[in-house]
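K.L.:
Sharing a structure with you now.
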Amino acid sequence: MSRYLGPRLRVIRRIGKLRGFTRKKPFRRVFKGFGGFKGKVIPPGQHGLTKLLKTRPYDSSESDYLIRLKVKQRLRFNYGITERQLVNYVRKAKKIKESTGQVLLQFLEMRLDNIVFRLNMAPTIPAARQLISHGHIRVNNKKVNIPSYMCKPKDVISVAMKQRSLQLVNKNLQEYYRRMRFYKKRLEKTLPFILLKIKPLGLTSVTAAVELITKGNVRVNNKSVKTPNYICRPRDTVSLRTKQGIKKVFLKNYLKG
């Protein structure tokens, strides 16, 4: 079955980020001028700025058809299926007496290539398709080389007991765990988690810390911060406005390096 082999960043810039499509991150241009267009993302292409300035600043120029088309294209590109495959999945979903959209997503999620991707055996769905088509994956101890194979509950997905197969999957898993460790360290330096570590503040959950930040009750280095994903540094000073007054905390004791 044919699949998309064209430029991927162009697709992502047009319809949004797709985790299963590629690991690449596009460069998004933002209009830095004044007026209603300030902060708007410039559409992709050579004449993207012209397209942006032709639209009304406070109104969406996307029609209902374009919105639905983008949703359909996101499904098609993310799961790596053709138009005909998607139509067949929709027809099958309509025959079941449940929510058609929910059943359609179940069909797409039960594909073998998607399950291999969800198990972090491959970084993307196209990479998972390659693992399957090269015979590295087993389903119930049987070789399956069809990426669109529909798995069932209680199926056992395993790796072929070959040196090359085990090397490929172990390499992908190690890369996944390395990224998770990096994200965990970065998450622990965000403002809500730092506020949760400070016992004198008396916060019991991350949700409570995020609520304080979004309300503007937290200042870092005498500057108001309303973004929960703010990365703190050891030299920062956090000021929290409470009913008892303003509490200042130096982050040297709560951050290492």
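Any Cβ shown, glycine's included, is placed from N, Cα and C.
The noted changes are left out; the structure has the residues it started with.
Okay, so Swiss-Prot annotates it like this:
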- 110-170: domain 'S4 RNA-binding 1' (DOMAIN)
- 189-255: domain 'S4 RNA-binding 2' (DOMAIN)
- Gln73 to Pro: In CC-3008; suppresses streptomycin dependence of the S12 mutant P90L (VARIANT)
K.L.:
Please report the number of other Cβ atoms within 10 Å of the Cβ of Gln73 (variant position).
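P.N.:
Excluding its own Cβ, the number within 10 Å is 17.
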K.L.:
Please average pLDDT over the domain 'S4 RNA-binding 1' (110-170) for the predicted structure.
P.N.:
94
